[in-house]
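These notes are about the structure you will find just below.
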Amino acid sequence: MDTAMQLKTSIGLITCRMNTQNNQIETILVQKRYSLAFSEFIHCHYSINANQGHLIKMFNNMTINERLLVKTLDFDRMWYHIWIETPVYELYHKKYQKFRKNWLLPDNGKKLISLINQAKGSGTLLWEIPKGKPKEDESDLTCAIREFEEETGITREYYQILPEFKKSMSYFDGKTEYKHIYFLAMLCKSLEEPNMNLSLQYENRIAEISKISWQNMEAVRFISKRQSFNLEPMIGPAFNFIKNYLRYKH
């Protein structure tokens, strides 16, 4: 039996500003358009031979609308809920054939629907620090800068990297270890307008992002209590670092 642990690394940029209207530090967060559980299911990142509890947990972590979508057994609709019109034909056919083999051929989806019906509650769409997977031979910092621009539209000249700050965290889910690495940046004054509406400006920037906004520490705590991923362990130290940075800067 294969018991090897799989490592998935994501690298991000915690970008902060000082809101001059309320004198509070804020950071940019993005909200995913779909849950991690839904993405893992569509991309077949699970074992059909795993115990049913593991699969039910996956469905528990989907939103209600996502579970309803899976119950249609229409893989095209599931796939384009994530990819929209992105041309990924080879990957699509590979994942569709696996979905068909796992769920459609044995009993025309009856087991899948039965498992979904056992799910309770519902997952939420995560608010996250902008991050993503590094490309081959790409440095950690280069990846963080690239992913931040892709998800927010804000280019490199508008912020300053604070190189003394670099934090990482890891967590495990089954046989997968997820490692997140974060750098820290301070926004330049030219983009510090408190009423700058990032949601309207960049919401269509990338297919996987549905919303983007500035959040202070109180909001970060509120968001963290309502979702499975806690943002405080990374953003809290980043805000403290920014406070000290601004104190010594002035």
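Cβ atoms here come from the backbone N, Cα and C positions, even for glycine.
What Swiss-Prot says about this protein:
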- 97-239: domain 'Nudix hydrolase' (DOMAIN)
- Glu138, Glu151, Asp173: Mg(2+) binding site (BINDING)
- Glu147 to Gln: Complete loss of mRNA-decapping activity (MUTAGEN)
- Glu147: active site, nucleophile (ACT_SITE)
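The structure, with features from Swiss-Prot marked on it.
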| residue | record | Cβ contacts under 8 Å, 6 or more apart |
| --- | --- | --- |
| Glu138 | Mg(2+) binding site | Arg146 |
| Glu147 | mutagenesis position | Ile11, Gly12, Leu13, Pro130, Lys131, Gly132 |
| Asp173 | Mg(2+) binding site | none |
DSSP-derived class (H/G/I helix, E/B strand, else coil) of Glu151 (Mg(2+) binding site): helix
Cβ-Cβ neighbours of Glu151 (Mg(2+) binding site) (radius 10 Å): 23
PLDDT averaged over every residue in the domain 'Nudix hydrolase' (97-239): 87
Three-state composition of the domain 'Nudix hydrolase' (97-239), taking helix and strand from DSSP: 60 helix, 38 strand, 45 coil
